[in-house]
Amino acid sequence: MNRQELITEALKARDMAYAPYSKFQVGAALLTKDGKVYRGCNIENAAYSMCNCAERTALFKAVSEGDTEFQMLAVAADTPGPVSPCGACRQVISELCTKDVIVVLTNLQGQIKEMTVEELLPGAFSSEDLHDERKL
């Protein structure tokens, strides 16, 4: 699957978004190394802190099905420029994807920004930070 096909899947996922409060629909499509695609959309809740973003929905679906090796993630929304993942999504992406996974950000006008996970969140907090030997 190429980049444009994955973007099309992200746009399809966006159509499934449950965003009755913000009306801000986001879709994501995650391509595994073996060619499977997991789509995710944002799902809102009246208690905003309970909302889940499209990127995390796609990643959690994949991991819950046993897929943990990814090659590309596409995210699409109706924004002036390519959509920018929130900080929580950036952290989850950096935790569940290797640094070289390609992240494709786009909008409904077809503007595209492509980067690696490492470029998306440089200096990410990781499991290595939790296991660092510290003197108290």
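Using N, Cα and C of the backbone, Cβ positions are placed for all residues, glycine too.
At each noted position, the model has the original residue.
Residue counts of the domain 'CMP/dCMP-type deaminase' (1-128) by helix, strand and coil are 42 helix, 34 strand, 52 coil (DSSP-based). If you look up Swiss-Prot, you'll see 1-128 marked as domain 'CMP/dCMP-type deaminase', on the strength of sequence analysis.
Taken from Swiss-Prot, the feature substrate binding site applies to Asn42, Ile43, Glu44. Here Ile43 (substrate binding site) comes close to Ala17, Tyr18, Cys51, Asn52, Thr57: these same-chain residues lie at least six apart in sequence, with C-beta atoms under 8 angstroms from its C-beta.
The annotation that Swiss-Prot gives for the mutagenesis experiment Cys53 to His reads: Loss of activity. Reduces activity 500-fold, without effect on zinc binding; when associated with Q-56. Sequence-distant neighbours of Cys53 (mutagenesis position) (same chain, six or more apart, CB under 8 Å from its CB) are Val26, Ala28, Asn42, Pro85, Cys86, Ala88, Cys89, listed in sequence order.
The Zn(2+) binding site annotation in Swiss-Prot covers Cys53, Cys86, Cys89.
Within 10 Å of the C-beta of Glu55 (active site, proton donor) we count 29 further C-beta atoms, all protein chains included. The annotation active site, proton donor is assigned in Swiss-Prot to Glu55.
Cβ neighbours within 10 Å of Arg56 (mutagenesis position), excluding its own Cβ and spanning all shown chains: 22. One entry in Swiss-Prot concerns the mutagenesis experiment Arg56 to Asp. Its note says: Loss of activity. Reduces zinc binding by 80%.
For the mutagenesis experiment Arg56 to Ala, the note given by Swiss-Prot reads: No effect on zinc binding. Strongly reduces Vmax.
According to Swiss-Prot, the mutagenesis experiment Arg56 to Gln carries the annotation: No effect on zinc binding. Strongly reduces Vmax. Reduces activity 500-fold; when associated with H-53.
Put simply, Glu44 (substrate binding site) is 13 Å from Arg56 (mutagenesis position) when counted between their Cα atoms. A straight line from the CA of Glu44 (substrate binding site) to the CA of Glu55 (active site, proton donor) spans 13 Å.
Ranking the binding-site residues Cys86, Cys89 by other CB atoms within 10 A of the CB puts Cys86 at the bottom. Within 10 Å of the C-beta of Asn42 (substrate binding site) we count 25 further C-beta atoms, all protein chains included. Around the Cβ of Glu44 (substrate binding site), the number of neighbouring Cβ atoms within 10 Å comes to 19.
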